[in-house]
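**Student:** The active site, for sulfotransferase activity annotation in Swiss-Prot covers Lys614, and the record cites similarity to another entry as its basis. As annotated by Swiss-Prot, adenosine 3',5'-bisphosphate binding site applies to Lys614, Thr615, Gly616, Thr617, Thr618, Ser712, Trp817, Lys833, Gly834, Arg835, Lys836, Tyr837. Here Swiss-Prot notes a mutagenesis experiment, Cys486 to Trp, with the remark: Loss of deacetylase activity. No effect on sulfotransferase activity. Quoted from Swiss-Prot, the note attached to the mutagenesis of Lys614 to Ala states: No effect on deacetylase activity. Loss of sulfotransferase activity.
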Amino acid sequence: MPALACLRRLCRHLSPQAVLFLLFVFCLFSVFVSAYYLYGWNRGLEPSADASESDCGDPPPVAPSRLLPIKPVQAVAPSRTDPLVLVFVESLYSQLGQEVVAILESSRFKYRTEIAPGKGDMPTLTDKGRGRFALIIYENILKYVNLDAWNRELLDKYCVAYGVGIIGFFKANENSLLSAQLKGFPLFLHSNLGLKDCSINPKSPLLYVTRPSEVEKGVLPGEDWTVFQSNHSTYEPVLLAKTRSSESIPHLGADAGLHAALHATVVQDLGLHDGIQRVLFGNNLNFWLHKLVFVDAVAFLTGKRLSLPLDRYILVDIDDIFVGKEGTRMKVEDVKALFDTQNELRTHIPNFTFNLGYSGKFFHTGTDAEDAGDDLLLSYVKEFWWFPHMWSHMQPHLFHNQSVLAEQMALNKKFAVEHGIPTDMGYAVAPHHSGVYPVHVQLYEAWKQVWGIRVTSTEEYPHLKPARYRRGFIHNGIMVLPRQTCGLFTHTIFYNEYPGGSSELDKIINGGELFLTVLLNPISIFMTHLSNYGNDRLGLYTFKHLVRFLHSWTNLRLQTLPPVQLAQKYFQIFSEEKDPLWQDPCEDKRHKDIWSKEKTCDRFPKLLIIGPQKTGTTALYLFLGMHPDLSSNYPSSETFEEIQFFNGHNYHKGIDWYMEFFPIPSNTTSDFYFEKSANYFDSEVAPRRAAALLPKAKILSILINPADRAYSWYQHQRAHDDPVALKYTFHEVITAGPDASSKLRALQNRCLVPGWYATHIERWLSAFHANQILVLDGKLLRTEPAKVMDTVQKFLGVTSTVDYHKTLAFDPKKGFWCQLLEGGKTKCLGKSKGRKYPEMDLDSRAFLKDYFRDHNIELSKLLYKMGQTLPTWLREDLQNTR
């Protein structure tokens with residue numbers, strides 16, 4: 001108070017002129033403070049006058065000094081979040097959003113996309129105290145900045161609590177302010193700029209793959225760039241660039257030398273402002289360096305949980321050695337260049353070796369100069385790796401006789417032995433990838449018989465495009481690796497005649513598709529051809545420049561391995577890919593073209609009865625077989641009427657094995673095949689596998705009270721002399737604790753787990769559309785089968801219908817409905833069906849009623865959502881629950 005009184009007395013003694021003078025001094029001081037705040041970072045980025053120039057003749061960028069000490073930020077807590085990325089996009093079809101997703105998919109990172117809410121609900125961020133997302137990405141950072149207060153606070157608190165970072169993109173448009181402060185942040189944006197000469201801040205802590213030793217000379221794509229500016233210590237520039245013209249950025253001053261300053265196009269927020277780490281991009285991902293830094297940003301903000309190791313394995317296959325018309329083959333100088341380039345590449349890739357695939361029939365079929373090239377190549381036989389094609393370069397799927405295929409291979413092997421070519425590499429490639437996928441069984445058997453093949457590769461699994469989805473699998477003891485293209489094909493042999501111009505090839509190499517293939521794949525097998533190594537030798541040009549570019553801009557450790565070791569490394573990294581996923585060959589034209597013409601997709605079933613077990617599936621199987629247009633599978637010698645293909649070891653026998661259970665259709669329009677395997681229902685793998693091979697199939701499931709189903713399974717096991725079922729009562733089985741023996745727990749699971757109906761149907765709904773699935777009332781099927789069969793026929797859409805009221809009759813001795821034959825006789829199921837056994841004890845009934853209560857409630861909700869009628873037993877159960 002005394003101080004305030006003194007101030008009042010002082011003011012009374014000041015003249016108006018003195019007050020104005022003091023105001024002027026205060027304003028001048030404010031201007032100096034503002035100038036320091038605005039320009040401090042920018043001046044810190046200017047190259048020092050005495051800095052030594054780099055190899056490219058450009059002064060190295062100087063990162064700004066932090067004005068405040070670093071404060072502790074919540075560390076990434078990998079154990080507290082799932083390795084899932086939440087991507088907020090403008091729309092499902094926006095280009096930048098798709099590019100972000102493509103990089104995540106290529107890296108095999110799991111993600112979830114959401115339309116960015118301006119207002120409205122935010123996705124659930126936690127589940128039982130665990131964070132659902134390890135990283136948040138905003139296609140448009142303004143959608144994050146302008147979130148309503150509730151959602152913004154919700155998201156920010158989540159990021160702070162779980163150590164989750166944010167990546168955002170700012171894409172200027174014609175309505176963007178030239179200069180503005182990002183709302184709520186000590187960060188200024190200057191937009192709609194043209195930039196050039198991009199460099200990397202070597203002090204940036206997020207750099208991992210990116211090597212900061214180069215300057216990308218030239219104009220950056222687009223004129224809608226945004227640069228970031230701040231004097232707060234939380235911001236660290238990552239990428240820096242100059243303005244294209246000599247004009248200064250508006251509002252940054254008219255200093256004549258200011259245009260030469262470096263401006264941040266990507267900035268890292270260290271989290272010192274609000275505890276959240278972020279990486280902000282001043283444009284989209286069209287600029288290749290943004291893609292590289294984006295990969296590093298994902299790695300840094302997730303504590304390297306979402307990152308690949310720095311090791312990259314590269315194998316370059318040269319297909320069609322000795323194959324090719326005159327004028328496209330290698331001559332003596334080309335062979336020498338191949339050998340010299342291999343040695344040159346070994347300076348960056350230890351023991352790099354070209355892998356040569358040959359068809360011996362075409363040896364010495366070129367010009368004299370090309371034949372001399374063949375001879376020189378064979379004189380270098382020990383310098384390269386070798387693998388066989390077919391002798392006459394024929395497509396294997398055209399050979400239906402395995403012995404003929406083996407004869408062709410034997411001719412190629414004889415040629416190899418005669419010319420000293422090693423035959424024990426264990427790797428082969430089929431011409432045009434024929435027979436590898438879709439699988440031609442004869443090819444796999446002949447490969448093993450003649451060559452002892454252990455590894456092959458293809459670009460066709462699961463599909464040619466998009467390339468980022470290509471995967472590996474193992475079939476019949478042969479490891480199949482994904483193969484990549486590199487922009488070179490049999491017809492691309494001259495640099496100046498490259499499609500789109502030579503600059504297109506350079507673009508693919510220097511930060512383009514080929515560069516990204518290596519960046520985002522730990523293992524890359526590249527397909528090239530003999531013709532790419534003659535004439536302008538584009539194959540050598542491509543890989544020399546690619547390796548140089550990778551060495552200049554990345555910290556990747558380039559390596560190579562022979563094919564068998566490479567395959568072992570691949571499945572060590574991607575062990576989840578060992579099991580194949582068979583698809584309908586007729587759904588992909590390329591697959592159909594390399595699939596045997598003797599095979600037809602019409603042999604696949606159009607209906608699956610999936611179970612679960614002990615609900616009446618065998619009766620339904622019998623009733624469907626009575627329809628003239630419906631045909632069931634042939635019986636299995638092991639599993640009787642059930643094929644059990646999609647859920648177990650039979651799946652690895654392939655689709656040829658599966659099709660053998662169905663006849664070749666006489667009428668593809670009316671013939672309707674179906675199969676019943678009751679253990680498909682609760683299988684974790686069957687829905688996905690079935691949807692891949694039979695995407696248009698109809699699915700039938702029969703449900704009875706899960707308590708009755710559990711008891712029926714227990715009695716079924718007793719009837720088959722299961723020692724565990726004979727030893728323990730039903731009540732002991734279903735109430736067994738976690739310390740019970742493994743065999744007892746296994747029986748308990750088979751009694752109880754299939755009764756989690758909603759859980760299993762949800763899994764099938766994730767693979768098939770709801771209108772492809774029909775859930776039948778098992779109790780009604782037992783009492784009124786004709787009524788149920790009318791529903792089934794309508795669901796299947798069969799052209800002719802059967803009146804089951806006239807074809808079914810109740811057999812009082814059996815106690816269920818049977819097929820009515822001529823003369824009033826009936827054909828019923830075997831002795832094992834309809835077995836009589838004691839009633840379930842009341843304690844077990846009460847236990848199961850309580851055990852399945854929540855499952856049944858979820859089932860009722862799910863069936864309502866699917867638009868299907870609730871089974872009578874479920875309605876009764878829910879009424880009694882109330």
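Yeah, the Cβs are placed from backbone N, Cα and C, and that goes for glycine too.
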**Student:** How would DSSP class Thr618 (adenosine 3',5'-bisphosphate binding site) in three states?
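**Tutor:** The residue in question, Thr618 (adenosine 3',5'-bisphosphate binding site), is helix (DSSP, three-state).
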**Student:** Quick one: pull the CA-CA distance for Lys614 (mutagenesis position) versus Cys486 (mutagenesis position), whole Å only.
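**Tutor:** Between the Cα atoms of Lys614 (mutagenesis position) and Cys486 (mutagenesis position), the distance comes to 54 Å.
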**Student:** For the C-alpha pair, I'd like the distance in angstrom between Cys486 (mutagenesis position) and Trp817 (adenosine 3',5'-bisphosphate binding site), rounded off.
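**Tutor:** Computed Cα spacing between Cys486 (mutagenesis position) and Trp817 (adenosine 3',5'-bisphosphate binding site) is 64 Å.
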**Student:** List the residues of the same chain that sit at least 6 positions away from Gly616 (adenosine 3',5'-bisphosphate binding site) in sequence and have their Cβ under 8 Å from its Cβ, in sequence order, or write 'none'.
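**Tutor:** Listed in sequence order, they are Ile702, Ile704, Gly778, Leu781, Arg782.
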**Student:** What's the number of neighbouring CB atoms sitting within 10 A of the CB on Thr618 (adenosine 3',5'-bisphosphate binding site)?
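**Tutor:** The answer is 20 other Cβ atoms.
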**Student:** So what sits near Lys836 (adenosine 3',5'-bisphosphate binding site) in its own chain, CB-to-CB under 8 Å and at least six residues off in sequence?
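**Tutor:** For Lys836 (adenosine 3',5'-bisphosphate binding site), the qualifying residues are Gly815.
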**Student:** Using DSSP reduced to three states, classify Lys836 (adenosine 3',5'-bisphosphate binding site) as helix, strand or coil.
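**Tutor:** SS state of Lys836 (adenosine 3',5'-bisphosphate binding site) = coil.
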